[in-house]
Amino acid sequence: MSFIPVAEDSDFPIQNLPYGVFSTQSNPKPRIGVAIGDQILDLSVIKHLFTGPALSKHQHVFDETTLNNFMGLGQAAWKEARASLQNLLSASQARLRDDKELRQRAFTSQASATMHLPATIGDYTDFYSSRQHATNVGIMFRGKENALLPNWLHLPVGYHGRASSIVVSGTPIRRPMGQMRPDNSKPPVYGACRLLDMELEMAFFVGPGNRFGEPIPISKAHEHIFGMVLMNDWSARDIQQWEYVPLGPFLGKSFGTTISPWVVPMDALMPFVVPNPKQDPKPLPYLCHSQPYTFDINLSVSLKGEGMSQAATICRSNFKHMYWTMLQQLTHHSVNGCNLRPGDLLASGTISGSDPESFGSMLELSWKGTKAIDVEQGQTRTFLLDGDEVIITGHCQGDGYRVGFGQCAGKVLPALSPA
């Protein structure tokens, strides 16, 4: 138990301690903090208290404006930092609890803070690792007989996304302009996206990277995974459908991707690990691992339109529905010698379960626009309207506590008028 009061339904008990980057009106410099209850512990203020063998010579990483250098230190430093923080925040430890002057400088209320991206994201890769999602999309566009493409059960399919347009929760998303072909009997047209979608995803940050030309074996992959965030991979379905053959997504995805600001460390998630999904056919040896690395993370998506008094839940899903694990994704990404770097972001792909209410995109929930999605208060949707706010939340439920991620939220702004 922490000396900082933590409500039972708080996302941020002492069992969590996620890392983020924040600033305040009184101190506009972005700095690294840890969430505890409704407070933020400023690590730049208490960096001198990290005196263990892994961090004593690297206290300066907590003076940085991003988490990249801390991520790059590796598991020994992460575990030491977590143990030190849990000790310092414990109700039984006087070092921070009883130092009123230090406490006053070290703690900031989350309500008064502005959150920033937790890392400088050099590269961003989006996978497509939910079997149910891939099957649903395949049925819609190719039919049941060809729902899964031949490679899907043999490797974690992915594509390189756009790192520059990843934004932190709360940043509005502008409806994109682009080229589309709504009528196949007519030439393509240019205009505002008409089929704007959200995608329920999660993503993990890479810790230490690998040398150029040297793959990461799957037995070591866990050493390179720092922690996880929620993600909304906004998608312009009409732009995407017209452009994606033969090279895959481009402008239909690159206009904006939202992530939650708090990075939940993998050690906080390990109590919620569950068995990996059965994979048939068995993957090639470089992708095989017996270590459980699938997690029971409850996820939900809510939508709040203009004129709605409260948000309506449109999806409830769970990260455990993923077919390919993060270890497999990271190993496959590096198997050709591709070098990953601290702060790189690797996303899960849309997370869908077998229950229609667990489908993680409006494309699936509306079944390609043929079914209305009830958002309560007399409103329905097939795709997103201007003014709609999408709010993703997620948590692991413990015994009397929860390890949560906060919110991943964004509001749709109208498209800019064509030039």
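The chain as shown is numbered from 1 upward.
Note that Cβ sites are derived from N, Cα and C of the backbone, with glycine treated the same way.
Given the structure is predicted, the values throughout are model-derived calculations rather than measurements.
Taken verbatim from Swiss-Prot:
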- H133: active site, proton acceptor (ACT_SITE)
- D126, E199, E201, D233: Ca(2+) binding site (BINDING)
- Y128, R142, Q240, Y244, T350: substrate binding site (BINDING)
- D233, K253, T257: Mg(2+) binding site (BINDING)
- E201 to G: Decrease in activity (MUTAGEN)
#### Entry: Other residues, Cβ within 8 Å of D233, K253, T257 Cβ centroid (Mg(2+) site)
D126, G161, R162, E199, M231, N232, W234, S235, S254, G256, A347
### Query
Looking only at Y128, Y244, which of these binding-site residues has the biggest number of Cβ atoms within 10 Å around its Cβ?
Y128
### Query
Under a three-state reduction of DSSP output, how is K253 (Mg(2+) binding site) classified: helix, strand, or coil?
coil
### Task
Go through D126, E201, our recorded positions, and report the one whose Cβ sees the most other Cβ atoms within 10 Å.
E201
### Task
For the recorded Ca(2+) site formed by D126, E199, E201, D233, name the remaining residues of the chain with Cβ within 8 Å of the site's Cβ center, in chain order.
L200, A203, M231, N232, S235, K253, T257, A347, S348, G349, T350
### Query
Expressed to the nearest Å, what is the distance separating D233 (Ca(2+) binding site) and K253 (Mg(2+) binding site) at their Cα atoms?
7
## Note on the structure
Candidates D126, E199, Y244, K253 (binding-site residues); nearest Cα to H133 (active site, proton acceptor) turns out to be E199
### Query
If H, G and I count as helix, E and B as strand, and all else as coil, what does DSSP give for Q240 (substrate binding site)?
helix
